[in-house]
Amino acid sequence: MVVTRIAPSPTGDPHVGTAYIALFNYAWARRNGGRFIVRIEDTDRARYVPGAEERILAALKWLGLSYDEGPDVGGPHGPYRQSERLPLYQKYAEELLKRGWAYRAFETPEELEQIRKEKGGYDGRARNIPPEEAEERARRGEPHVIRLKVPRPGTTEVKDELRGVVVYDNQEIPDVVLLKSDGYPTYHLANVVDDHLMGVTDVIRAEEWLVSTPIHVLLYRAFGWEAPRFYHMPLLRNPDKTKISKRKSHTSLDWYKAEGFLPEALRNYLCLMGFSMPDGREIFTLEEFIQAFTWERVSLGGPVFDLEKLRWMNGKYIREVLSLEEVAERVKPFLREAGLSWESEAYLRRAVELMRPRFDTLKEFPEKARYLFTEDYPVSEKAQRKLEEGLPLLKELYPRLRAQEEWTEAALEALLRGFAAEKGVKLGQVAQPLRAALTGSLETPGLFEILALLGKERALRRLERALA
């Protein structure tokens, strides 16, 4: 059975890069009827942020990436937080010492700094401490770490399913720390032990981990375990081709949610970052992605995360993929956040229908449609000028509107066209000042539709205010 996992660190906001990698892990597991695990790598206590784990899990659920095992859903391989698995790592580090694949190193931070300055990195000097002496010093409580003893000379072969075989000279592989002096493991030890114990068959992660993979391959060899298949995905990039980072881009999934991006659209866009559909189409469901998924269609070029392209896709989902009822339902939290209410479900649906071609994110709806929900809306300078130009015509139009009994789009259009013809002016010379009076803007849906939606009483009240 295919078993995949993601192992985010709770060190900040849920990252768009985590979602991208999660998506491919999820798809590969589902494509093969396998299992998808979420494990929390919280061993870096200095960078740990309270509440970050909950936000990561909530973001995955928001994106529709359900997992079979994890810290909040449990499973047969728990616990799923590395901080709750410390005795395991200590046990396996001891195992490596016994097998001659690791050694204790007692250098102080100051000594290590000096070694780095002189040698450019750790030189393995603690390898020469006789094991009995090292054990005695450890028993006395002398602070130390446990390091991997890389076999030298020699080579280590890494097979990446996307990139082929890479052979590393063991002289280039450092004796990395496996267990820190506080008893916490480093990424290398914890990730290999957990992947093995959790039955992970396919490790799908970002390409920045490729350089660490020879260390992991050596650890599998040291324990006598079969290594999983490795796939290193290209990193998401900024438009300037640098690695995506919060300095240059919005990387927090919480930001996309708050800005009114749809989870379906963001998910679809992230699929396109590393994958192309056989028929070349850009809009597809998660289920369609899973059905079409093969590694042959995964690109290794550095995918550029372009916010404008995502906005375009989000707009396509609002206009063409979701039903009118779904869009109306999803704008509600954004209306409430803007302090706006709606008089009925039918009114809200019609407002969304009119505005649908004009907003690309859910958050833009209350910004652009404010005048449909409140009397407290801004008036643009252009609209104010147009209103002032058209006041004489509006004064004459007002009694006609007041006397109009049939308040429908067709009847109102007939009235306004007839009025413009009678006055010998173009329709726009009447319609634009009236639009400004009713909405505070010159960029709105059709005027007759707005008049009909606002209703006679509210439309007349706004016109009276403009004429006062």
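From the backbone N, Cα and C atoms, a Cβ is placed for every residue, glycine too.
In this structure the noted substitutions are not present, so the sites keep their original residues.
Positions annotated as L-glutamate binding site by Swiss-Prot: ARG5, ILE6, ALA7, GLU41, TYR187, HIS188, LEU189, ALA190, ASN191, ARG205. Residue environment of ASN191 (L-glutamate binding site) contains 25 other Cβ atoms, counted within 10 Å of its Cβ in all protein chains.
All protein chains considered, the CB of ILE244 (ATP binding site) has 22 other CB atoms within 10 Å. ILE244 (ATP binding site) carries neither a helix nor a strand DSSP state and counts as coil. What Swiss-Prot lists as ATP binding site is HIS15, GLU208, LEU236, LYS243, ILE244, SER245, LYS246, ARG247.
Shown in sequence order, LYS368, GLU443, PRO445 are the residues of the chain, 6+ apart in sequence, with a C-beta less than 8 angstroms from the C-beta of ARG358 (mutagenesis position). What Swiss-Prot notes for the published mutagenesis of ARG358 to Gln is this: Reduces affinity for tRNA and abolishes the ability to discriminate between tRNA(Glu) and tRNA(Gln).
Counting only residues at least six positions away in the same chain, the Cβ atoms of ASN238, THR251 sit under 8 Å from the Cβ of SER245 (ATP binding site). ARG5 (L-glutamate binding site) is surrounded by 29 other CB atoms, counting those within 10 A of its CB over all protein chains shown. Taking every protein chain shown into account, HIS15, LYS243, LYS246, ARG247 are the binding-site residues, and of these the Cβ with the most other Cβ atoms within 10 Å belongs to HIS15.
GLU208 (ATP binding site) sits 13 Å from TYR187 (L-glutamate binding site), taking the CA atoms of both as reference points.
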